[in-house]
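A.B. asks: One structure, as structure tokens, below. Some questions next.
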Amino acid sequence: MGDTAKPYFVKRTKDRGTMDDDDFRRGHPQQDYLIIDDHAKGHGSKMEKGLQKKKITPGNYGNTPRKGPCAVSSNPYAFKNPIYSQPAWMNDSHKDQSKRWLSDEHTGNSDNWREFKPGPRIPVINRQRKDSFQENEDGYRWQDTRGCRTVRRLFHKDLTSLETTSEMEAGSPENKKQRSRPRKPRKTRNEENEQDGDLEGPVIDESVLSTKELLGLQQAEERLKRDCIDRLKRRPRNYPTAKYTCRLCDVLIESIAFAHKHIKEKRHKKNIKEKQEEELLTTLPPPTPSQINAVGIAIDKVVQEFGLHNENLEQRLEIKRIMENVFQHKLPDCSLRLYGSSCSRLGFKNSDVNIDIQFPAIMSQPDVLLLVQECLKNSDSFIDVDADFHARVPVVVCREKQSGLLCKVSAGNENACLTTKHLTALGKLEPKLVPLVIAFRYWAKLCSIDRPEEGGLPPYVFALMAIFFLQQRKEPLLPVYLGSWIEGFSLSKLGNFNLQDIEKDVVIWEHTDSAAGDTGITKEEAPRETPIKRGQVSLILDVKHQPSVPVGQLWVELLRFYALEFNLADLVISIRVKELVSRELKDWPKKRIAIEDPYSVKRNVARTLNSQPVFEYILHCLRTTYKYFALPHKITKSSLLKPLNAITCISEHSKEVINHHPDVQTKDDKLKNSVLAQGPGATSSAANTCKVQPLTLKETAESFGSPPKEEMGNEHISVHPENSDCIQADVNSDDYKGDKVYHPETGRKNEKEKVGRKGKHLLTVDQKRGEHVVCGSTRNNESESTLDLEGFQNPTAKECEGLATLDNKADLDGESTEGTEELEDSLNHFTHSVQGQTSEMIPSDEEEEDDEEEEEEEEPRLTINQREDEDGMANEDELDNTYTGSGDEDALSEEDDELGEAAKYEDVKECGKHVERALLVELNKISLKEENVCEEKNSPVDQSDFFYEFSKLIFTKGKSPTVVCSLCKREGHLKKDCPEDFKRIQLEPLPPLTPKFLNILDQVCIQCYKDFSPTIIEDQAREHIRQNLESFIRQDFPGTKLSLFGSSKNGFGFKQSDLDVCMTINGLETAEGLDCVRTIEELARVLRKHSGLRNILPITTAKVPIVKFFHLRSGLEVDISLYNTLALHNTRLLSAYSAIDPRVKYLCYTMKVFTKMCDIGDASRGSLSSYAYTLMVLYFLQQRNPPVIPVLQEIYKGEKKPEIFVDGWNIYFFDQIDELPTYWSECGKNTESVGQLWLGLLRFYTEEFDFKEHVISIRRKSLLTTFKKQWTSKYIVIEDPFDLNHNLGAGLSRKMTNFIMKAFINGRRVFGIPVKGFPKDYPSKMEYFFDPDVLTEGELAPNDRCCRICGKIGHFMKDCPMRRKVRRRRDQEDALNQRYPENKEKRSKEDKEIHNKYTEREVSTKEDKPIQCTPQKAKPMRAAADLGREKILRPPVEKWKRQDDKDLREKRCFICGREGHIKKECPQFKGSSGSLSSKYMTQGKASAKRTQQES
């Protein structure tokens, strides 16, 4: 990159992290710089030109015969772990290699836990993540053009101040020393900025410049200002060489030369284009009364044709009456009510009929809807009856036979009925609302953005958006319902106020004094809160204060409001308050559109819009539609009489230019003929020549104050200028696609450029010197180029002020550096990106932002499908491509060499465009201002000839929204066709099992039990520990009783598994009235006195508060919980099941081994607990035919089931196992071997069991549906046998569910396909069957719910205590070192070392060479060298070690007692290398390793 990378600094604002040296050394050779977040430090690299960056998988997974050596997954999440321990069964070579690998990672010494082995590192892109030190979610991040990390940068008009202390992006060595410093907390940064201030002295010392140099500097800076580049007012202390800043791109620049290079970059051009597009639309004038009237006529037409009328409402009421009669017999106590558009009239004639059933409290919603489904199926009036019980609002769907209308029946949908009641009342009281909403909804329907199942918006939100607009107008038409007139009201307390109902045209609100004060808290969530205040407010404004505004004007204003004025990215659409509600107040992520339902304020009703391309498409449609309705569109008779005169607006020289090139001449002939086909919309005046008045754009703007007028869609604008010399050319630019415009002064042709799409128009005018100076042209030279109206790219008058001051003698060839820079500077005042139809597949600029606060879903990188036409001619009948990408139609190629010669002369080509755009500005302003003159000189035009229509082509420009799956968030398919739905995986049939293979399966299952089950001595030792602890605690807590539960007592425990202890106090049956948190803290204080315990850690924030500690003598980790009595009975139940049949234990141990090897058995990391898998085994054995075990909770001696309540739950089960054959008739009937049962279990959960429809419940034999439990939103549903409200699978994400099911499917194949002999690479059958590279395909379990620092669930990165402590230490040291600048270089290296400890993965192998593992083949070593730079890490200084040891107390080993690692990483925990069980205890997988890496 050379000097290209030097001129920039990156501003460090409150929303952006800092960077280190590697951030600048990596990435695309043609890209000057890149801003990424801190979490990616060390993950990138500098590459050779043309070398494609690829993901590399560090880690040695051993030899997998089925996939070849070093085979791992292609899953990007599989790169998390710094180490991977081999499966339990391995040969000596595996063990030796594993020892070598672990030697550098697990030293078990607190003094050197941060010392990494020097050697090459392989940078790995694990997943798209936010900055580890970035809390604000709207931080700007930029895209690596090779796909390293892509995020979307939102364009904001409010730019940061020039004085903001900033960070160098590249530049002098002094600055490079400081770039590696990680980002500090906002508070500390602000304090540091105050301490540092700015350097004294001017940014540029003008006193040493000569008069000529000073003049040149001033002229150059004037040109830079046009591109939003300004001189800094003061020199930042951190980056003293910075002289300029780009307000658009938020970077610091060292010199004018580097500023010109920045101006030419795609990033800057894109921001300029966005700014100009917005300013163009912003300057459009209000519509004239005639326009408003024409718009109103178009809206009335839509309402009459599609809106609901009285007869339609009567029809829907009749359907409700018919349905009431159908339900009368089986649901006598229920009543029906219409809601939705059938009641509010804010819909269409063919809208669904929404009916809600009100039912008594003794019935449940599932019971009601199941009866509804049954009744409708038996009715003759309704057909096509179906149910969607897995929707957020479960409904029964049917179709009324006579009318054919679709009916959706819900039960207890109270919030929707309240919202409907509100909308209905507003529609009756404010007559303009109904047509406005119907027009808005019809617009959304035409644009295909009202389909939530396809990633669009729910239709009713457009009514809320219209109401919100009417409330936010400068002269509001509707009132808000909460505000400062209410005593004690403030936005921060908005969560305490709720709308309750509508009564007699007033809104009833209620205030509850909630301590939370969170907007998301609703009345239902705080039932114990007592309303302390009620009030009411009118639904509409007083008639005296209500302005009279036509619907047409409201429509144009609404489009402008959402297209330009309202900040959709940061604010919430809430009709409750006048003040703007921020997303932070609602604690909603900053993603796309946020809309609050006034009666269901907790959830964002626009959350179905889950794709950035769809959001960009909606903005595109809003802006396009606003532009269409804001500009005048007329039908004139002259368009029919003199269509060919439109071609006469060409100067003599322009004709020469066209005639000079035969292609242009040919297309000009076509152009003349094409106007005939344009229809009545194409207009022209009678004049044959066109001369532009010699007005500068500034003068024009001052004279007329009107905006440029542009064409869109197929509508054609009729311009009536001041005199007959100025006419409009209405032509179809399809005929000009691909034209080459010849420039005589350079003797060159511009590259082929596809500029037009259907509906765009060409305007050619005489560009004479003295009227408008052509950019870069010489005297007496006029050129003609095409005008692109599609992208809203015309600059405003303000942007065009400097046009007449351009240097005419700039060197077009670029041979003079200074001249070229000046020319490029001038041109870039108007320059945009090359038009979207470039002949290259271009990576998108923007991609979806990551979000920590909600479940993070990976979205695929988007590209714009560009088309290449070799002839330069696009298909005239073809519309735009389907809208598939970032919304950037004018994307530049990422690499300079891809543009070829075109890039060299791009500015010359763009120049002509912008001059013509400037001329169009004048013409339009003249035409809009001087219509009366036009009427005198041209044929009279009746103002009633303004014409508008609702057309999909006009609103969308031929684009269509991207279909996005709501399940996987990927494009191109719907949820019902999602390939990630594991039920859609086609399973291959399994061959019959041979007796020999069955015998092997039996041996494998029994071996698992033998290797992992604890001995009698160990069980006795656990009991001894309990007794010892009990007696010790009783000294301070008299009457204390300790009881073992969990794996220690249920019969399914592993060797060295944790010791779970429940503490109760005699005389207290429950913890009611006991301060559990204080008791746990006191218990921890007492335990610290015990000499045999270490690392006592109270955890009071957990759902069940516990004390964790390490028992020195046994080496066990112990958890003591308080009054976890239900768990004691769960333990008894499992113990009873394990005693019924030995096969139960064998299968449960096999299942636990299987899940540990696949890393799917750790609930703290987002998967299922071993308890949940045990319940899955028991459920399978109960459902087997014949069953292996009974349902103990359904066996009892009397006629009625006994009831024994603990914590409100019946904990009865049949525990007399000796008497079981008497009460269970099928005892002993199942004689299958344990191997058959194990394979049967895998097949049961992959082939038979429907996870979507049924619940895994061991308390009943009959099937239990997820709808009955109302757990339809979960993926795997496992019911606790006693606590029936506890779903053990509630914490699973979709990714983890798919990962678990994939492991089961692969296990079915491995255990279900007989093999005659095991491959030689497998030393034992155990390693063959439990090879994680096969079972999980080499992938690691996803961690989308885990903290990215410590690896645990329950909090996100910004709340991680480990992160806070590290930041606090760094801030203290940074503040200290501010006074000692000579230590900055050393400190920055040490900072980077600490950061890499938590964010970077280390690969250490013998001979210091990285081992690379890829799914297909190993990458060559040279690629690794190219992708990664060796980082020789120095050991940190002693003072940091002591500080780290103090800060990282939460990460401590419960075996050796040392800090800095956890139990599973401790070498003392590994045991001997030859021990099978000890190998298993390492789990060999992600949980231990990822924690170290991410911590």
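Yeah, the Cβs are placed from backbone N, Cα and C, and that goes for glycine too.
Sequence unchanged from the original; the noted substitutions are absent.
The feature domain 'PAP-associated 1' is assigned by Swiss-Prot to 551-600. If you look up Swiss-Prot, you'll see 1047-1050, 1057-1060, Asn1130, Lys1152, 1170-1174, His1286 marked as UTP binding site, on the strength of a large-scale study or a structure entry. Here Swiss-Prot flags Asp1058, Asp1060 as Mg(2+) binding site. Among the mutagenesis entries in Swiss-Prot is Asp1060 to Ala, noted as: Abolishes inhibition of LIRE1 retrotransposition. Under the heading domain 'PAP-associated 2', Swiss-Prot lists 1233-1286.
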A.B. asks: Counting Cβ neighbours within 10 Å across all chains shown, tell me which of the recorded positions Asp1058, Asp1060 comes out on top.
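C.D. replies: Ranked by Cβ atoms within 10 Å, first place goes to Asp1060.
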A.B. asks: State the count of C-beta atoms found within 10 angstroms of the C-beta of Lys1049 (UTP binding site), not counting that atom itself.
C.D. replies: 19
A.B. asks: Using the alpha carbons only, what distance in Å do you get between Asn1130 (UTP binding site) and Asp1060 (mutagenesis position) once rounded?
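C.D. replies: Distance between the two Cα atoms comes out at 13 Å.
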A.B. asks: For Leu1059 (UTP binding site), what is the secondary structure state per DSSP, taken as helix, strand or coil?
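C.D. replies: The three-state answer is strand.
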A.B. asks: What counts of helix, strand and coil residues does DSSP assign across the domain 'PAP-associated 1' (551-600)?
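C.D. replies: Tallied per class, the domain 'PAP-associated 1' (551-600) gives 19 helix, 10 strand, 21 coil.
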A.B. asks: According to DSSP, how is the domain 'PAP-associated 2' (1233-1286) divided among helix, strand and coil residues?
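C.D. replies: Output for the domain 'PAP-associated 2' (1233-1286) reads 19 helix, 5 strand, 30 coil.
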A.B. asks: For Thr1174 (UTP binding site), what residues in its own chain, 6 or more apart in sequence, show a Cβ-Cβ distance under 8 Å?
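C.D. replies: Within the chain, Thr1174 (UTP binding site) has Cβ neighbours under 8 Å at Asn1050, Phe1052, Leu1134, Cys1148, Met1151, Lys1152.
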A.B. asks: Could you state the CA-to-CA distance between Asp1058 (Mg(2+) binding site) and Lys1049 (UTP binding site) to the nearest Å?
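C.D. replies: So the Cα of Lys1049 (UTP binding site) lies 11 Å away from that of Asp1058 (Mg(2+) binding site).
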A.B. asks: In whole Å, how far is Ser1170 (UTP binding site) from Asp1060 (mutagenesis position) when you measure between their Cα atoms?
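C.D. replies: Rounded to a whole number, the Cα-Cα distance is 14 Å.
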A.B. asks: Determine the mean pLDDT over the domain 'PAP-associated 2' (1233-1286), rounding to the nearest whole number.
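C.D. replies: Averaged over the domain 'PAP-associated 2' (1233-1286), per-residue pLDDT gives 95.
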A.B. asks: Let me make sure I understand the structure: which of the binding-site residues listed (Leu1059, Ala1172) has the fewest other Cβ atoms within 10 A of its Cβ?
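C.D. replies: Lowest Cβ count within 10 Å among the binding-site residues (Leu1059, Ala1172) is Ala1172.
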A.B. asks: Enter the number of other CB atoms within 10 angstroms of the CB of Ser1057 (UTP binding site).
C.D. replies: 20
